[in-house]
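K.L.:
To start, I am sharing the structure in question, which I have written as structure tokens.
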Amino acid sequence: MLKRLQVKNFRCLEDIDLPLGPLTAIVGPNGAGKTTILRAIDLVLGDVWPSLRSFRIPQDFINFDTTRAIEITVHFDPPYTQGSFNITAFRLTCKGEDADFHVDLEPLDEGGNVPRYPSGNPLRVGTDMRNHARVLFLDHRRNLAQHLPSIRGSILGRLLQPVRREFKLQDNFKQVYEQAMDLLRTEQVKQIEKTIAETAKQMLGFLGKDAMKSMEIGFGFADPANPFNSLRLQYRESDLTLPGDELGLGIQSAIVVGIFEAFRQLGEKIGTVIIEEPEMYLHPQAQRYFYRLLCEMADKDQCQIIYSTHSPIFADVNRFEALRLVRKDRDDRVVVSYVREEDKSALDNVRNRFKLGGRFDTARNEVLFAKRALLVEGYGDRVAALQLFNQLEVDPDAECIAVVDCGGKAGIELIVGVCKALDIPFVVVHDEDVWPIDERADEETRRKQEQENKAEQEKNQRIQACAGAERVFVVQPSLEAALGIGRNASDKPYRIAEILKTVDVGQPPDALRPFVEAIRQVTRPMEE
């Protein structure tokens with residue numbers, strides 16, 4: 001598994017150092033450097049051996065400055081052992097002057113040094129050594145040709161390795177061509193084919209059941225003399241058969257998801273897979289399916305998944321340990337923010353207190369793509385915020401402000417922790433939810449009210465402690481009460497919106513002033 005990436009002077013990456021986990025989601029705005037990070041890993045460990053032809057000179061040098069050497073170091077674990085040497089990283093450099101450039105790929109030991117033999121000669125990176133940490137890179141094009149068995153290191157190539165051994169036992173292939181195709185379709189081939197076809201059809205289900213009935217996805221062999229290197233996925237509809245790589249990118253993407261599902265079901269280990277924008281060409285339901293599939297494969301140690309994304313489905317605040325937020329600072333340098341090891345335990349405790357239902361709302365993940373965030377307690381509060389933005393003549397989308405329904409106060413704690421770890425500026429507004437005790441009630445009811453008030457006070461204190469008092473605005477006792485809406489009223493969001501339309505935001509009622517001030521603050525420039 002890859003553990004760490006260091007990049008210097010490659011394209012827009014002047015100097016970054018980021019940890020890599022079993023599942024790593026690289027998020028950030030367009031042009032921040034997400035794809036460059038993936039390309040850096042692919043240069044060192046991808047399908048093509050790195051050489052001078054791997055680089056564009058001077059375009060791949062930062063600011064086109066060829067005097068600053070490109071250096072990409074990828075660390076991995078477990079180490080590769082060769083004799084007495086333990087190799088834990090590879091370093092790729094491209095440097096030179098006066099048009100005399102050269103590229104070096106060097107192995108590094110635990111101390112970050114190139115090991116040397118007793119003779120003084122340095123250890124060199126060989127094919128076996130590089131294959132120890134090799135990665136499979138899937139770019140945004142989703143071309144099925146990337147996955148065919150003829151492509152070195154492809155997913156289907158790895159899936160079919162045991163099938164090749166099984167097929168070698170069939171010694172009459174050359175004698176009877178008519179029987180050859182049946183012989184090629186061993187039980188494992190059939191199982192792989194079935195899984196890919198069923199998953200792809202599931203991904204394409206939005207076309208309708210009638211369309212699915214006339215569609216088949218399966219294997220075809222382009223060259224019977226070299227069956228498994230020429231195996232390809234075919235798409236059959238009515239009497240028409242087409243190679244999979246001739247189809248639209250949406251169908252090809254669905255078939256790619258099917259290939260991953262086949263790997264998951266067979267329990268095979270892939271190594272490290274790098275995916276550029278896994279959401280590409282998939283509708284939302286298919287995106288959620290693919291995301292769960294990737295998470296399960298990473299959780300079960302079938303493979304390491306590293307991907308870039310613009311989708312709130314694939315950027316999940318509940319998996320905060322996987323997030324790497326890439327942005328440019330005021331000096332136009334790329335910086336990467338992530339949850340540090342020392343903060344993970346506290347955030348994990350908050351996550352465990354989070355309401356289960358709130359964990360499945362991908363809308364709150366939009367906070368990861370915002371320049372600033374207004375964190376509110378629930379859906380009604382979000383409706384109120386959007387209505388007040390409108391009355392203040394501020395477009396939150398145009399200002400890249402996320403209005404986030406956190407799903408309760410525990411959710412606010414979680415999102416605040418993630419925002420702080422990733423340096424996302426934020427403001428919080430929530431209800432106090434501390435109500436006067438009804439002295440006319442019986443003792444048991446009063447005791448229950450006191451316990452509820454105490455619990456809310458503790459929640460409020462935790463929010464203020466984690467967010468900072470200057471970022472927290474509290475409506476007393478609640479937004480509904482401030483607007484004259486009963487605690488048990490029905491259709492609260494609609495009532496909130498209708499009443500707020502009549503509010504003068506220039507001179508709001510005192511009870512509503514904290515909410516308006518929170519919105520005013522989040523619209524101002526804020527320090528990260």
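The backbone N, Cα and C atoms fix where each Cβ goes, and this holds for glycine too.
Heads up, this one's the original sequence, none of the swaps are in it.
What Swiss-Prot shows for this protein is this:
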- R487: active site, stabilizes transition state or protonates leaving group (ACT_SITE)
- G31, A32, G33, K34, T35: ATP binding site (BINDING)
- E377, D431, D433: divalent metal cation 1 binding site (BINDING)
- D381, S478, E480: divalent metal cation 2 binding site (BINDING)
- K34 to A: Loss of ATPase, no change in exonuclease activity (MUTAGEN)
- H140 to A: Loss of ATPase (MUTAGEN)
- H140 to Q: 2.4-fold decrease in ATPase (MUTAGEN)
- H283 to D: Nearly complete loss of ATPase (MUTAGEN)
- H283 to A: 4-fold decrease in ATPase, no change in exonuclease activity (MUTAGEN)
- H310 to A: Loss of ATPase (MUTAGEN)
- D381 to A: No change in exonuclease or nicking activity. Loss of exonuclease but not nicking; when associated with A-478 and A-480 (MUTAGEN)
- S478 to A: No change in exonuclease or nicking activity. Loss of exonuclease but not nicking; when associated with A-381 and A-480. Loss of exonuclease and nicking; when associated with A-431; A-433 and A-480 (MUTAGEN)
- E480 to A: No change in exonuclease or nicking activity. Loss of exonuclease but not nicking; when associated with A-381 and A-478. Loss of exonuclease and nicking; when associated with A-431; A-433 and A-478 (MUTAGEN)
- R487 to E: Loss of exonuclease, reduced nicking activity (MUTAGEN)
K.L.:
Cβ atoms within 10 Å, counted per site: which of G31, G33 has the most, among these binding-site residues?
P.N.:
G33
K.L.:
Taking the Cβ of each of the mutagenesis positions and counting other Cβ atoms inside 10 Å, which one has the highest number: D381, E480?
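P.N.:
When each Cβ's neighbours within 10 Å are tallied, D381 leads.
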K.L.:
Provide, as an integer number of angstrom, the distance between the C-alpha atoms of R487 (mutagenesis position) and D431 (divalent metal cation 1 binding site).
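P.N.:
Taking the Cα atoms only, R487 (mutagenesis position) lies 12 Å from D431 (divalent metal cation 1 binding site).
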K.L.:
Spatial neighbours of E480 (mutagenesis position) among the binding-site residues G33, T35, E377, D431, defined as Cα within 10 A: which are they?
P.N.:
D431
K.L.:
Using the recorded divalent metal cation 2 site (D381, S478, E480) as reference, state which further residues of the same chain have their Cβ within 8 Å of the centre of those residues' Cβ atoms, listed in sequence order.
P.N.:
E377, G378, G380, A384, D431, V475, L479, A481, A482, L483, I485, K492, I496
K.L.:
Out of the recorded positions listed (A32, H283, S478), which are within 10 Å of D433 (divalent metal cation 1 binding site), Cα to Cα?
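P.N.:
Those near D433 (divalent metal cation 1 binding site) - Cα within 10 Å - are S478, in sequence order.
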K.L.:
Considering only the recorded positions A32, G33, T35, H283, which fall within 10 Å of S478 (mutagenesis position) when distances are taken between Cα atoms?
P.N.:
none
K.L.:
Among all the protein chains here, how many other CB atoms are within 10 A of the CB of H140 (mutagenesis position)?
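P.N.:
Its Cβ has 15 other Cβ atoms within 10 Å.
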K.L.:
Measuring Cα to Cα, how many Å separate G31 (ATP binding site) from H310 (mutagenesis position)?
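P.N.:
With the alpha carbons as reference points, the distance is 12 Å.
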K.L.:
Determine the minimum-neighbour residue: among K34, H283, H310, R487, listed as mutagenesis positions, which Cβ has the fewest other Cβ atoms within 10 angstroms?
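P.N.:
Relative to the other mutagenesis positions in K34, H283, H310, R487, R487 has the fewest Cβ atoms within 10 Å.
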K.L.:
So among H140, H310, E377, D381, D431, all listed as recorded positions, which is physically nearest to A32 (ATP binding site)? Use the C-alpha atoms.
P.N.:
H310
K.L.:
List every residue in the same chain as D431 (divalent metal cation 1 binding site), at least 6 positions away in sequence, whose Cβ is under 8 Å from its Cβ.
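P.N.:
Same-chain residues close to D431 (divalent metal cation 1 binding site) (Cβ under 8 Å, separated by 6 or more) are E377, D381, V474, V475, Q476, P477, S478, L479.
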K.L.:
Using the CB centroid of E377, D431, D433 as the divalent metal cation 1 site centre, which other residues of the same chain sit with their CB within 8 A?
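P.N.:
Nearby residues not in the site list: G378, D381, K409, H430, E432, E456, V475, S478, L479.
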